[in-house]
Amino acid sequence: MAYRSAPLYEDVIWRTHLQPQDPTLAQAVRATIAKHREHLLEFIRLDEPAPLNAMTLAQWSSPNVLSSLLAVYSDHIYRNQPMMIRENKPLISLWAQWYIGLMVPPLMLALLTQEKALDVSPEHFHAEFHETGRVACFWVDVCEDKNATPHSPQHRMETLISQALVPVVQALEATGEINGKLIWSNTGYLINWYLTEMKQLLGEATVESLRHALFFEKTLTNGEDNPLWRTVVLRDGLLVRRTCCQRYRLPDVQQCGDCTLK
């Protein structure tokens, strides 16, 4: 059944926001982002009070709230084509691209440049949503993940996968409208792109090592399946997305420049 508009924040019980525990880490991450990718600070707030309508994953992923968010987003996407049959899979795929696309780059920058590892567990993040239903900004209660601090860049990226990304994919897959593999495919493309963006900062050797571990190893170091495995593949000497993100099925949405269907 296609999503249509409904009251957005009905029956949401707001939880007390976590108190910041490591202001020095917040300052260091903010300074690094400001120096290298200042525009990221437009949609990630570190140890700043979150607005009351910002939600943790546990809150926005509840069936009523998520259905309302997707309904509002559907109304926005189909606003100029009201008679067109609505498709939920490409809609959720694009919604997830917004969510993960705004979340992952600053977290990669934090995890791969700081001595202390940022705790990326979902309870430390509040998402503020745009009036169109997609995410607009993340408010982060900055804490150190003492277990991840001594880890290598590869292990830190695996922490990002297991703690920050898996819960998001599982929440969206629970709608029954999308296969998580599509979201992981989009996410692999994003991470590969941002590794290229970070090459000057991290060095080519580190970036290539991370690419191999993230995209060409079938399992993570803990033995679990690697959801990013072969989400990008080598074609004509370049790593490219393996599957289409499906946005071409939505009205008035710009197609990817390197769409696999071309």
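Keep in mind that glycine also has a Cβ here, set from the backbone N, Cα and C atoms.
This is the original sequence, none of the listed changes applied.
In this structure, CYS137 (mutagenesis position) is part of a beta strand by DSSP. Long-range neighbours of CYS137 (mutagenesis position) (same chain, six or more residues apart, CB within less than 8 Å of its CB): GLU42, PHE43, ILE44, ARG45, ALA54, LEU102, ALA127, GLU128. For the mutagenesis result CYS137 to Ser, the note given in Swiss-Prot is Does not affect [2Fe-2S] cluster.
The 10 Å shell around the Cβ of CYS143 (mutagenesis position) contains 22 further Cβ atoms across the protein chains shown. Here the residue is the original one, but Swiss-Prot notes a mutagenesis experiment at this spot, CYS143 to Ser: Does not affect [2Fe-2S] cluster.
What Swiss-Prot notes for the published mutagenesis of CYS244 to Ser is this: Loss of activity. Affects [2Fe-2S] cluster binding. In the three-state DSSP classification, CYS244 (mutagenesis position) falls within coil. CYS244 (mutagenesis position): 19 other CB atoms within 10 A of its CB, across all protein chains.
A sphere of 10 angstroms centred on the C-beta of CYS245 (mutagenesis position) encloses 21 other C-beta atoms. Taken from Swiss-Prot, the feature [2Fe-2S] cluster binding site applies to CYS244, CYS245, CYS256, CYS259, supported by experimental evidence.
In Swiss-Prot, a mutagenesis experiment is listed as CYS245 to Ser, annotated with the note Loss of activity. Affects [2Fe-2S] cluster binding.
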Number of Cβ atoms other than its own within 10 Å, given for CYS256 ([2Fe-2S] cluster binding site): 16
Distance [Cα-Cα, Å, rounded] between CYS256 ([2Fe-2S] cluster binding site) and CYS143 (mutagenesis position): 36
